[in-house]
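One structure below.
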Amino acid sequence: MDRIIEKLDHGWWVVSHEQKLWLPKGELPYGEAANFDLVGQRALQIGEWQGEPVWLVQQQRRHDMGSVRQVIDLDVGLFQLAGRGVQLAEFYRSHKYCGYCGHEMYPSKTEWAMLCSHCRERYYPQIAPCIIVAIRRDDSILLAQHTRHRNGVHTVLAGFVEVGETLEQAVAREVMEESGIKVKNLRYVTSQPWPFPQSLMTAFMAEYDSGDIVIDPKELLEANWYRYDDLPLLPPPGTVARRLIEDTVAMCRAEYE
């Protein structure tokens with residue numbers, strides 16, 4: 001699937017190594033390969049954006065390697081492609097040898113997979129399903145500040161789905177573990193690939209059922225009910241968390257204004 005980059009190849013360039021992204025001038029590179037010293041490198045086309053190819057190059061650059069979070073303000077589609085590139089680069093880097101027999105592996109020519117030439121085992125990129133849920137109580141929404149977000153941002157609750165668990169069960173468990181409350185009338189909204197490091201966020205809205213807020217201090221710094229017209233600092237636009245909050249605010253406005 002990959003090939004040698006030629007002088008006139010052009011498009012968007014996702015140059016990634018160890019979950020980092022090359023961002024010269026803080027931007028995702030766009031243009032001809034020669035402008036970025038990429039001629040002769042191997043590249044894999046991972047999609048298209050506005051009619052232009054998006055290429056993955058597995059390479060470490062000496063300068064300007066940053067987090068894919070730095071391009072979160074890009075259009076959602078381009079951000080997702082950048083995230084795909086970072087995840088694929090890490091997948092190929094971490095699957096050089098077979099986990100079953102220890103022999104060297106090679107990339108498939110027909111799909112995103114690594115193949116073992118010895119035992120014929122086939123590996124695909126790992127995706128970790130997560131739930132994220134906006135909980136409404138009358139004219140208020142439950143927002144929390146997570147221990148990993150010490151920048152004042154308040155967001156909705158989220159967590160990983162466990163083995164043998166449905167998405168609905170994961171919502172109920174995560175909400176209870178993190179906040180101590182029960183929810184009802186769960187409704188699926190949307191999903192979003194989230195490359196930190198390899199999650200697929202499944203987004204829900206729910207209504208408060210019962211219980212008082214009792215936070216898990218390992219997960220949250222604080223959690224509280226916030227009236228829809230008096231909210232704290234929120235996640236940036238383009239994130240599924242922001243989408244859930246805005247949808248909840250719209251519902252509250254429709255009822256209370």
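Just so you know, glycine gets a Cβ as well, placed from its N, Cα and C.
Don't look for the substitutions in this one, it keeps the originals.
As written in Swiss-Prot, here are the features:
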- Lys25, Arg69, Glu111, Tyr124, Gln192, Pro193, Trp194, Pro195, Phe196, Pro197, Gln198, Ser199, Ala241: substrate binding site (BINDING)
- Cys98, Cys101, Cys116, Cys119: Zn(2+) binding site (BINDING)
- Ala158, Glu178, Glu219: divalent metal cation 1 binding site (BINDING)
- 125-248: domain 'Nudix hydrolase' (DOMAIN)
- Arg69 to Ala: Does not affect deNADding activity (MUTAGEN)
- Phe160 to Ala: Abolished deNADding activity (MUTAGEN)
- Glu174 to Gln: Abolished deNADding activity (MUTAGEN)
- Glu178 to Gln: Abolished deNADding activity (MUTAGEN)
- Tyr188 to Ala or Gln: Abolished deNADding activity without disrupting homodimerization (MUTAGEN)
- Pro236 to Ala: Strongly reduced but not abolished deNADding activity (MUTAGEN)
Are there any residues in the same chain, six or more apart in sequence, whose C-beta is under 8 angstroms from the C-beta of Gln198 (substrate binding site), and if so which? Gln87, Glu90, Pro125, Gln126, Ile127, Ala128
Pop the Cα-Cα gap between Trp194 (substrate binding site) and Cys116 (Zn(2+) binding site) into the table, whole Å please. 28
Substrate site residues Lys25, Arg69, Glu111, Tyr124, Gln192, Pro193, Trp194, Pro195, Phe196, Pro197, Gln198, Ser199, Ala241: biggest Cα-Cα distance, Å? 33
For Cys101 (Zn(2+) binding site), the three-state DSSP class is coil
Where among the recorded positions Lys25, Arg69 do you find the Cβ with the fewest other Cβ atoms within 10 Å? Lys25
Work out, from DSSP, the number of helix, strand and coil residues along the domain 'Nudix hydrolase' (125-248). 22 helix, 55 strand, 47 coil
Across all protein chains shown, the one of the binding-site residues Cys116, Ala158 with the most other Cβ atoms within 10 Å of its Cβ is Ala158
Looking at the recorded positions Glu178, Glu219, the one with the fewest other Cβ atoms inside 10 Å is Glu219
Which has the fewest other Cβ atoms within 10 Å: Glu111, Glu174, the recorded positions listed? Glu111
Give the distance between the Cα atoms of Cys119 (Zn(2+) binding site) and Ala158 (divalent metal cation 1 binding site), rounded to the nearest whole Å. 38
